[in-house]
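Record features, source Swiss-Prot:
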- 24-325: domain 'Protein kinase' (DOMAIN)
- I30, G31, K32, G33, S34, F35, A36, T37, V38, K54: ATP binding site (BINDING)
- S34 to D or E: Impairs kinase activity (MUTAGEN)
- M102 to A: Enables the binding of the inhibitor of the kinase activity 1-NA-PP1 (MUTAGEN)
- D172: active site, proton acceptor (ACT_SITE)
- T226 to E: Leads to constitutive autophosphorylation activity (MUTAGEN)
- E237 to R: Loss of cell viability under starvation (MUTAGEN)
- Y429 to A: Impairs interaction with ATG8 and decreases autophagy efficiency; when associated with A-432 (MUTAGEN)
- V432 to A: Impairs interaction with ATG8 and decreases autophagy efficiency; when associated with A-429 (MUTAGEN)
- S515 to A: Impairs autophagic activity; when associated with A-508 (MUTAGEN)
- S552 to A: Decreases autophagic activity (MUTAGEN)
- S621 to A: Decreases autophagic activity (MUTAGEN)
- L886 to G: Cvt pathway specific block (MUTAGEN)
Amino acid sequence: MGDIKNKDHTTSVNHNLMASAGNYTAEKEIGKGSFATVYRGHLTSDKSQHVAIKEVSRAKLKNKKLLENLEIEIAILKKIKHPHIVGLIDCERTSTDFYLIMEYCALGDLTFLLKRRKELMENHPLLRTVFEKYPPPSENHNGLHRAFVLSYLQQLASALKFLRSKNLVHRDIKPQNLLLSTPLIGYHDSKSFHELGFVGIYNLPILKIADFGFARFLPNTSLAETLCGSPLYMAPEILNYQKYNAKADLWSVGTVVFEMCCGTPPFRASNHLELFKKIKRANDVITFPSYCNIEPELKELICSLLTFDPAQRIGFEEFFANKVVNEDLSSYELEDDLPELESKSKGIVESNMFVSEYLSKQPKSPNSNLAGHQSMADNPAELSDALKNSNILTAPAVKTDHTQAVDKKASNNKYHNSLVSDRSFEREYVVVEKKSVEVNSLADEVAQAGFNPNPIKHPTSTQNQNVLLNEQFSPNNQQYFQNQGENPRLLRATSSSSGGSDGSRRPSLVDRRLSISSLNPSNALSRALGIASTRLFGGANQQQQQQQITSSPPYSQTLLNSQLFHELTENIILRIDHLQHPETLKLDNTNIVSILESLAAKAFVVYSYAEVKFSQIVPLSTTLKGMANFENRRSMDSNAIAEEQDSDDAEEEDETLKKYKEDCLSTKTFGKGRTLSATSQLSATFNKLPRSEMILLCNEAIVLYMKALSILSKSMQVTSNWWYESQEKSCSLRVNVLVQWLREKFNECLEKADFLRLKINDLRFKHASEVAENQTLEEKGSSEEPVYLEKLLYDRALEISKMAAHMELKGENLYNCELAYATSLWMLETSLDDDDFTNAYGDYPFKTNIHLKSNDVEDKEKYHSVLDENDRIIIRKYIDSIANRLKILRQKMNHQN
């Protein structure tokens with residue numbers, strides 16, 4: 001066994017690797033992604049034989065789905081050999097890593113030609129000559145010469161034809177996955193070029209499809225429903241979560257060809273739902289920029305590829321037989337310039353320099369950190385790392401003076417903004433949808449793994465008391481617990497901060513949930529806990545619950561029990577006096593419950609407040625208001641709304657809500673385990689507030705949902721780290737329930753945030769149409785009030801605690817006062833969190849600040865300065881004061897009992 005040697009002292013590769021053709025030497029790191037590092041390398045025995053070495057750490061593939069994606073890629077690449085597909089030379093596995101020895105493409109990927117052309121013409125000797133021989137149609141946009149377009153179209157078609165013969169669909173065709181190898185290496189003329197199986201123009205860089213992490217075997221008649229691909233190049237049927245077949249690749253080909261011609265994708269939007277709406281609204285009418293001179297035959301082909309309905313879209317056989325795809329390109333081949341091109345190609349090979357090394361600065365885009373081999377490094381799903389490099393949503397969040405200045409400066413460069421938007425959108429897709437897949441996959445794995453008969457106990461600073469979680473378990477659940485060997489009476493431990501009160505002194509949340517509203521129907525707690533508990537956790541009648549039990553898999557009969565969620569949530573919130581910051585605890589079986597419960601409590605109070613805002617935007621139906629005992633009451637917020645709607649309002653629905661309702665009523669699944677049942681009972685109307693107030697409400701709700709997503713994402717990452725480091729793949733029922741609760745809230749927050757984004761964009765469009773025509777876009781935007789997450793939580797926490805104190809003085813509803821004080825404390829603790837950029841367990845959660853970029857140190861400092869030290873001192877004083885009130889209240893309650 002020989003070592004992979006490394007000439008670059010900045011990195012270290014010391015793992016043993018035996019290859020059939022000899023040992024390999026890793027030279028310079030050329031790409032680094034979420035799960036892999038890509039090195040430029042060569043055969044140790046022959047330095048002229050260059051390879052790309054993709055090192056994938058097993059430790060990073062904690063999710064079974066990620067490991068499966070890598071295994072799929074390896075299996076596919078082993079089976080396919082084609083001149084226009086990046087080849088797998090060798091593959092080795094060790095106990096800690098995978099090594100994929102792959103064909104080396106020194107010219108990066110297609111995005112270099114599209115986005116970095118001017119820099120390449122100045123610095124890259126070969127590409128400078130190529131662009132001189134095949135000049136772009138315009139200096140003002142990123143379109144390529146017709147020779148490039150047709151050559152790469154034919155090479156794409158050749159590779160796809162081969163994939164179809166193997167019943168393979170790639171599912172992620174995009175410029176970043178189309179790598180370019182140096183021409184005139186291994187052949188010297190057109191004849192030898194075509195004899196090797198290549199198509200197209202022999203003296204242009206050769207296009208090769210890479211990254212088969214999303215690919216799968218899919219016969220022409222089969223349908224898939226996994227959300228894969230990058231949104232700007234994704235077929236509409238995938239964007240709309242519909243089943244799709246191999247024709248999805250043809251749509252992606254159409255978008256790539258359009259971008260090669262025009263320099264920009266055919267459709268752009270800030271999220272995949274907006275993108276789908278734009279595509280559908282276009283009604284198969286593809287608009288080509290006026291600066292693009294494209295012949296009718298090529299336009300017709302692009303339009304046939306970009307057909308909305310897959311059934312009407314051009315088929316593979318028709319595509320392969322198309323006149324443009326089969327056009328003779330020999331007239332573009334430059335025999336006279338062959339010696340010069342051949343000499344410069346050999347110079348590139350001999351210099352052994354990657355394309356990015358020729359540029360003045362390492363390109364942060366179009367390929368982010370990977371410089372041409374991003375697709376290889378990010379491959380088995382481009383999942384977790386995107387959380388630290390991109391944003392969930394684009395609506396306003398916590399703003400600073402710095403970020404506002406950045407926004408204003410960026411608005412002066414529309415072209416730059418469009419490129420940044422494209423790249424940001426591609427990353428956003430990874431954040432939202434792939435993280436959702438990861439969260440649900442992990443929750444399913446934990447749920448199905450079984451329970452540990454020795455449950456993990458909850459550590460507290462005082463005595464532990466095991467109390468009955470639910471005295472009214474159904475026979476089904478009773479039997480299930482017995483089969484699993486765990487007593488349902490050991491599922492939760494309530495604790496008191498001041499002595500030995502009986503654990504049964506407090507009524508269950510099911511008994512109390514309607515009385516919660518007596519705290520004050522207009523404040524946040526009544527809405528947050530009343531609405532969230534009754535509408536979102538419960539509300540199903542006995543018959544519906546029985547139907548769910550009979551139709552659900554065994555593990556879900558208990559784990560998704562709404563009564564269990566009621567008790568779990570309440571007791572976590574009430575355990576505020578045992579708050580331990582997760583960062584101070586070691587991640588092991590002893591502390592996992594404390595860590596997850598602290599994070600779950602923070603997520604719940606933020607989520608609950610987001611629900612208040614959501615219910616103001618989309619009011620509850622009359623039935624639900626009756627269930628929650630909120631009829632005929634009005635909010636006292638500055639954004640006060642009437643909860644009752646005139647019957648006429650129910651007849652008016654806007655397009656966004658119609659779409660949302662259709663999804664809800666069909667309980668469409670957004671990734672495994674993600675359903676819309678929680679929101680399927682919404683009423684059919686929006687409130688009739690002024691648009692400016694509705695926009696503010698949407699902004700506030702989105703910011704709160706995003707913060708909840710950030711905490712929930714961190715919780716699932718902590719769970720993932722613990723789960724995959726654990727020797728035993730089993731856990732207590734308590735941990736299992738916590739994981740399922742985190743999954744449910746993550747999916748719901750994600751769904752509602754997406755919905756609100758669509759709503760706020762519609763509101764902004766309508767609002768903009770009402771302002772004076774001479775008002776500039778910047779003036780319009782500046783009218784929106786900035787939203788600060790910390791201020792939202794701080795103000796609401798004080799409001800809740802003041803109302804609780806007022807009721808305590810009257811001696812009313814002491815149980816609810818206790819819950820109110822605890823909720824207030826959790827909110828204040830959450831407002832002090834600075835963990836949006838770091839994570840004690842080595843991974844990054846979602847960012848909640850839209851305008852910050854993870855690599856910008858100055859922005860991070862500005863973010864943390866939203867609360868200065870004086871602000872923090874004030875908040876800590878309030879925490880101490882409210883905690884003292886809570887302690888006194890509990891002593892009073894214990895004395896009464």
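Indices start at 1 and increase along the chain as displayed.
Every residue gets a Cβ built from N, Cα and C, even glycine.
Values in this document were obtained by computation on a predicted structure and should not be read as measured data.
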Worksheet item: Mean pLDDT over the domain 'Protein kinase' (24-325): what is the value?
Response: 87
Worksheet item: Considering only the recorded positions K32, A36, V38, D172, which residue has the minimal Cα-Cα separation from M102 (mutagenesis position)?
Response: V38
Worksheet entry | Cα-proximity to V38 (ATP binding site), 10 Å cut-off, over recorded positions D172, E237, L886 | none
Worksheet item: Rounded to a whole number, how many Å is the Cα of L886 (mutagenesis position) away from the Cα of I30 (ATP binding site)?
Response: 57
Worksheet item: Given the recorded positions D172, E237, which one's Cβ is surrounded by the fewest other Cβ atoms within 10 Å?
Response: E237
